[in-house]
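**Q** To start, I am sharing the structure in question, which I have written as structure tokens.
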Amino acid sequence: MSILDVIKQSNDMMPESYKELSRKDMETRVAAIKKKFGSRLFIPGHHYQKDEVIQFADQTGDSLQLAQVAEKNKEADYIVFCGVHFMAETADMLTSEQQTVVLPDMRAGCSMADMADMQQTNRAWKKLQHIFGDTIIPLTYVNSTAEIKAFVGKHGGATVTSSNAKKVLEWAFTQKKRILFLPDQHLGRNTAYDLGIALEDMAVWDPMKDELVAESGHTNVKVILWKGHCSVHEKFTTKNIHDMRERDPDIQIIVHPECSHEVVTLSDDNGSTKYIIDTINQAPAGSKWAIGTEMNLVQRIIHEHPDKQIESLNPDMCPCLTMNRIDLPHLLWSLEQIEKGEPSGVIKVPKAIQEDALLALNRMLSIT
């Protein structure tokens, strides 16, 4: 189910009056509800969230960290997930039936996740099985719908995050000769390349044309990349890197592996949001960095490291628009709905989908 389907089915819309409240009033009310509920309320926040939201997060992290935290939390009655829809789905699947997972704004989706739906995936699988036989194991980035995770779990595969993709790909190659990697071609390509797989041994599946694009024929294909991408990270270009180095040859460039292979290759380093944060934390004072990832995180890193010269690799970059739908008014409204006993934006993955999706998620967690 795409995020558009979710919106059509949902009446969980915040009243406009919340937008008229002062920031101080909203912060006071959020803090009061957090104090009232104590450990019965848990707020995980993704690194890409706004500061006005992240200040109230009980735990911040990337997709892998938040998935692991959600799985371990047994105390909270309500988990208010400050992230996007697929993350809240994952939290729902990893927590108990007695726990309620809430997304403050149901419009907080992920364009990448919507680039692979079940009809497209079933058609692709049928055609790829015809071409390659039973030699393929599917993997999906956690930035995917619960239905896609279920498909992958049903066919023996696992989910991956940008933190653990390399480990999961290594495991997958012990299971089958070939990998189908959904839905982000860039993370799949960059990870496979790091494992020593040549670009000519990778092919791209175009779901819009229902065709496989392989430069050197089908025989040597080891990785089949779904033609999807992150709309934020695709905006970092090789021109950004050339311009940055021309302006300052001493600057170090670190990017997220959702960037294109060309950008990753030209950069000094690449890794998950956690890896980027850890790298900057450990860097010496006075070091200079250009970071290729979402702007909210970059701005937060800049603020936290006044002793270093840090900037965005793309000076015209904007934050992730869907992630930014979770703002302070929506967080407050969501918490007050819980306080009234009428939680809105409840995320509930159907049992049949959940069972197969959990196979994929648990395989990932056991590998990493």
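Quick reminder: no glycine exception, Cβ is built from N, Cα and C everywhere.
Don't expect the noted substitutions in this model, because it carries the original residues.
Below are the features listed in Swiss-Prot for this protein:
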- His46, Ser63, Tyr141, Val142, Asn143, Ser162, His256, Pro257, Glu258, Thr273: iminosuccinate binding site (BINDING)
- Cys110, Cys230, Cys320: [4Fe-4S] cluster binding site (BINDING)
- Cys82 to Ser: No change in activity and in iron content (MUTAGEN)
- Cys110 to Ser: Loss of activity. Does not bind iron. Cannot complement the deletion mutant (MUTAGEN)
- Cys230 to Ser: Loss of activity. Does not bind iron. Cannot complement the deletion mutant (MUTAGEN)
- Cys259 to Ser: No change in activity and in iron content (MUTAGEN)
- Cys318 to Ser: No change in activity and in iron content. Cannot complement the deletion mutant. Lacks activity and does not bind iron; when associated with S-320 (MUTAGEN)
- Cys320 to Ser: Loss of activity. Decreases iron binding. Cannot complement the deletion mutant. Lacks activity and does not bind iron; when associated with S-318 (MUTAGEN)
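Walk me through the surroundings of each of these features.
**A** For Tyr141 (iminosuccinate binding site), the same-chain residues lying six or more positions away in sequence with a CB closer than 8 A to its CB are Met112, Thr159, Val160, Thr161, Ser162, Ala165, Phe181, Leu182, Pro183, Asp184, Leu187, Gly188.
Summarising the environment of Cys110 (mutagenesis position), the number of other Cβ atoms within 10 Å of its Cβ, over all protein chains shown, is 22. The secondary structure of Cys110 (mutagenesis position), as reduced to three states from DSSP, is coil rather than helix or strand.
Close to Cys82 (mutagenesis position) in the fold, though at least 6 residues off in sequence, lie Ile43, Pro44, Gly45, His46, Gln49, Val53, Ile54, Ala57, Pro104, Ile326, Leu331, each with a CB less than 8 Å from its CB.
Reduced to three states, the DSSP call for Cys230 (mutagenesis position) is coil.
Note: Cys259 (mutagenesis position) has non-local neighbours His186, Asn190, His233, Glu234, Phe236, Ser267, Asn270, Gly292, i.e. same-chain residues 6+ apart with C-beta under 8 A of its own C-beta.
Just so you know, the Cβ of Cys318 (mutagenesis position) picks up 12 other Cβ atoms within 10 Å once every protein chain is counted.
Around Cys320 (mutagenesis position), the same-chain residues six or more apart in sequence whose CB sits under 8 Å from its CB are Tyr48, Val232, Glu294, Asn296, listed in sequence order.
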**Q** Relative to the Cβ of Glu258 (iminosuccinate binding site), which residues of the same chain, six or more apart in sequence, are found under 8 Å away?
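**A** Counting only residues 6 or more apart in sequence, the Cβ neighbours of Glu258 (iminosuccinate binding site) under 8 Å are Ser162, Asp184, His186, Leu187, His229, Cys230, Val232, His233.
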**Q** Give the number of CB atoms, excluding that of Asn143 (iminosuccinate binding site) itself, located within 10 Å of its CB.
**A** 27
**Q** I'd like the Cβ neighbour count for His256 (iminosuccinate binding site), meaning other Cβ atoms within 10 Å of its Cβ, all protein chains included.
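**A** Around the Cβ of His256 (iminosuccinate binding site), 28 other Cβ atoms lie within 10 Å.
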**Q** Give me the CA-CA distance between Cys110 (mutagenesis position) and Cys318 (mutagenesis position), in Å, as a whole number.
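**A** Their Cα atoms are separated by 15 Å.
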**Q** How long is the line from the C-alpha of Asn143 (iminosuccinate binding site) to the C-alpha of Cys318 (mutagenesis position), rounded to the nearest angstrom?
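**A** If we compare the Cα positions of Asn143 (iminosuccinate binding site) and Cys318 (mutagenesis position), the gap is 20 Å.
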**Q** Taking every protein chain in this structure into account, which of the recorded positions His46, Cys230 has the most other Cβ atoms within 10 Å of its Cβ?
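**A** When each Cβ's neighbours within 10 Å are tallied, His46 tops the list.
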**Q** Around the [4Fe-4S] cluster site recorded as Cys110, Cys230, Cys320, what other same-chain residues have a C-beta within 8 angstroms of the site's C-beta center?
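**A** Residues close to the [4Fe-4S] cluster site, other than Cys110, Cys230, Cys320: Tyr48, Val84, Ser111, Met112, Asn143, Ser231, Val232, His233, Glu294, Thr322, Met323.
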